[in-house]
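This structure is in structure tokens; I'll ask about it shortly.
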Amino acid sequence: MSNTKTASTGFAELLKDRREQVKMDHAALASLLGETPETVAAWENGEGGELTLTQLGRIAHVLGTSIGALTPPAGNDLDDGVIIQMPDERPILKGVRDNVDYYVYNCLVRTKRAPSLVPLVVDVLTDNPDDAKFNSGHAGNEFLFVLEGEIHMKWGDKENPKEALLPTGASMFVEEHVPHAFTAAKGTGSAKLIAVNF
């Protein structure tokens, strides 16, 4: 999904401030995140590579805050209130689960004015619901709309999930931190949906 550079001075300072505010040292935060203290220190120094939206959400959750509170204030990237993304500017990312191409994310236009809004067109490449790979539930609510094909949706308890078959035109709302997974319906090949995280 969307990547945010940890080199941002704003993120580094906000992370350090929040960690200190909740009285955690590097080791305590690292332990809760499954990272090393050196990694946390690197993030606070504006180093450490890139973090995904999911990783930022996990850090925010552990620190009892929001992704927005850990990111610098938005600048204005709009032109008289509008931003346009042309087709050749659209990032395309592969979602891989257990070394299998699972999704292709076509990242739609984003703006600094609404940094938590992440709109995607998702090509769902697997059609075996038995192989559905649950996420752990992410920060931010999610809206889904099925554009093509049928989606087999699972959510909640991974061992005893709730399930629904969503035909073209169906939509669904998923509350933040609810584990979920979706595949194309069994034997249908693939499907396509719009997903908006906010």
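The backbone N, Cα and C atoms fix where each Cβ goes, and this holds for glycine too.
From Swiss-Prot, for reference:
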type    : residues                                     : note
DOMAIN  : 15-70                                        : domain 'HTH cro/C1-type'
MUTAGEN : K23 to A                                     : Abolishes (S)-2-hydroxypropylphosphonic acid epoxidase activity
BINDING : K23, R97, Y105, N135, S136, G137, H138, E142 : substrate binding site
MUTAGEN : Y105 to F                                    : Abolishes (S)-2-hydroxypropylphosphonic acid epoxidase activity
DOMAIN  : 136-196                                      : domain 'Cupin type-2'
BINDING : H138, E142, H180                             : Fe cation binding site
MUTAGEN : E142 to A                                    : Abolishes (S)-2-hydroxypropylphosphonic acid epoxidase activity
Using a 10 Å radius around its CB, how many other CB atoms surround H138 (substrate binding site)?
23
List which of the recorded positions Y105, N135, G137 have their Cα within 10 Å of the Cα of H180 (Fe cation binding site), in sequence order.
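Cα within 10 Å of H180 (Fe cation binding site): N135, G137.
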When DSSP states are folded down to helix, strand and coil, where does S136 (substrate binding site) land?
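In the DSSP reduction, S136 (substrate binding site) maps to coil.
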Within the domain 'HTH cro/C1-type' (15-70), how many residues are helix, strand or coil going by DSSP?
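Its residues fall into 37 helix, 3 strand, 16 coil.
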Under 8 Å Cβ to Cβ from R97 (substrate binding site), same chain, six or more residues apart: give me those in sequence order, or none if nothing qualifies.
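Residues satisfying the criterion: K133.
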Which of the recorded positions Y105, N135, G137, E142 has its Cα nearest to the Cα of K23 (mutagenesis position)?
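Nearest by Cα distance to K23 (mutagenesis position): G137.
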Within 8 Å of the centroid of the Cβ atoms of H138, E142, H180, which other residues of that chain place their own Cβ, given that this set defines the recorded Fe cation site?
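Along the chain, the qualifying residues are N135, G137, G140, N141, V174, E176, V178, P179, N197.
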When you measure from the Cβ of G137 (substrate binding site), which residues in the chain that are at least 6 apart have a Cβ under 8 Å away?
E176, H177, V178, P179, H180
What three-state class does DSSP give H180 (Fe cation binding site)?
strand
